[in-house]
Amino acid sequence: MGTPGEGLGRCSHALIRGVPESLASGEGAGAGLPALDLAKAQREHGVLGGKLRQRLGLQLLELPPEESLPLGPLLGDTAVIQGDTALITRPWSPARRPEVDGVRKALQDLGLRIVEIGDENATLDGTDVLFTGREFFVGLSKWTNHRGAEIVADTFRDFAVSTVPVSGPSHLRGLCGMGGPRTVVAGSSDAAQKAVRAMAVLTDHPYASLTLPDDAAADCLFLRPGLPGVPPFLLHRGGGDLPNSQEALQKLSDVTLVPVSCSELEKAGAGLSSLCLVLSTRPHS
């Protein structure tokens, strides 16, 4: 038996999908959201891929952009991955459901065990699922329903799975994330704090908590690529995006902070953790 939570963030590969021109128009722009600068969004996406590959040392796989899938870059919504198992989700928006096809094929090619959702009554967006290393929390939100959460529990039977009500338009991971194996980070909004309080009641494990001024700053990724002698990384929104949260993030002293920007991609509804899928194809020690 290893240390509880030690499986959190283990990764060798990252999967991303290129930004299509259609992201700047139609559904990709999002109703009522500001106009999106396509070139800037593509630059942000390119920098993210570079950080994953060069800074974190991950093997990067990039699916090509597809104009018929304007929100295709938000592939974090298309799968829930733990160990060698990938649960292919059923996004709330019917227009987004074809996004899972290319992701499924890529994960199959990497040797993961694929689990499908066959229940047409289920909805599940991957960014409503938070894995702590010990257990899963699934946000019951506009995007994910109780049947979707039940399928997460059926798929990952080795872990406790609890449901957390999420109010407003957010996904659970848009409100809180893991700053380390024992630390939950959360935004300061009422919705974020309500979610964290619910998690504290539901869990049997003691987590430290860190409140950040910005909800979007809590949408981060704790990653352990397993590089010799290198501490874990925290991929997070940088000072150019969220300056008010940087001082609080410095309190996470056990990680190497790796800032990235996705302020333009955010206009299409992207949070940081929605822009990539990370997985490990190495045996877990």
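Just so it is clear, glycine is given a Cβ too, placed from its N, Cα and C backbone atoms.
Feature annotations, reproduced from Swiss-Prot:
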MUTAGEN   Ser68 to Asp  No effect on inhibition of MAVS-mediated innate response activation
MUTAGEN   Ser162 to Asp  No effect on inhibition of MAVS-mediated innate response activation
MUTAGEN   Thr163 to Asp  No effect on inhibition of MAVS-mediated innate response activation
ACT_SITE  His171  active site, proton donor
MUTAGEN   Thr203 to Asp  Loss of mitochondrial translocation upon viral infection. Loss of inhibition of MAVS-mediated innate response activation
MUTAGEN   Thr211 to Asp  Loss of mitochondrial translocation upon viral infection. Loss of inhibition of MAVS-mediated innate response activation
MUTAGEN   Ser245 to Asp  Loss of mitochondrial translocation upon viral infection. Loss of inhibition of MAVS-mediated innate response activation
ACT_SITE  Cys276  active site, nucleophile
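A distance of 22 Å separates the Cα atom of Cys276 (active site, nucleophile) from that of Ser245 (mutagenesis position). Its Cβ placed at the centre, Ser245 (mutagenesis position) has 25 other Cβ atoms within 10 Å.
Ser68 (mutagenesis position) and His171 (active site, proton donor) have their C-alpha atoms 24 Å apart, to the nearest angstrom.
Under a cutoff of 8 A between CB atoms, and with a sequence separation of 6+ in the same chain, the neighbours of the residue listed as 'active site, proton donor' are Asp77, Asp125, Thr127, Asp128, Gly139, Ser141, Trp143, Thr144, Gly271, Ser274. With the fewest other C-beta atoms within 10 Å around its C-beta, Ser68 stands out among the mutagenesis positions Ser68, Ser162, Thr163.
Less than 8 angstroms from the CB of Thr211 (mutagenesis position) sit Val185, Ala186, Gly187, Ser188, Gln193, Ala248, each of them six or more residues away in the same chain. Cα-Cα distance from Ser162 (mutagenesis position) to Ser245 (mutagenesis position): 28 Å (rounded to the nearest whole number).
According to its DSSP assignment, Ser245 (mutagenesis position) is helical.
Contacts of Thr203 (mutagenesis position) defined by a Cβ separation under 8 A and a same-chain sequence distance of 6+ are given as Arg134, Glu135, Ser162, in order along the sequence. Calculated from their C-alpha atoms, the gap between Thr163 (mutagenesis position) and Ser245 (mutagenesis position) amounts to 27 Å.
The DSSP secondary structure for Thr163 (mutagenesis position) is strand. A simple way to gauge crowding: the CB of Cys276 (active site, nucleophile) has 26 other CB atoms within 10 angstroms, across all the protein chains here.
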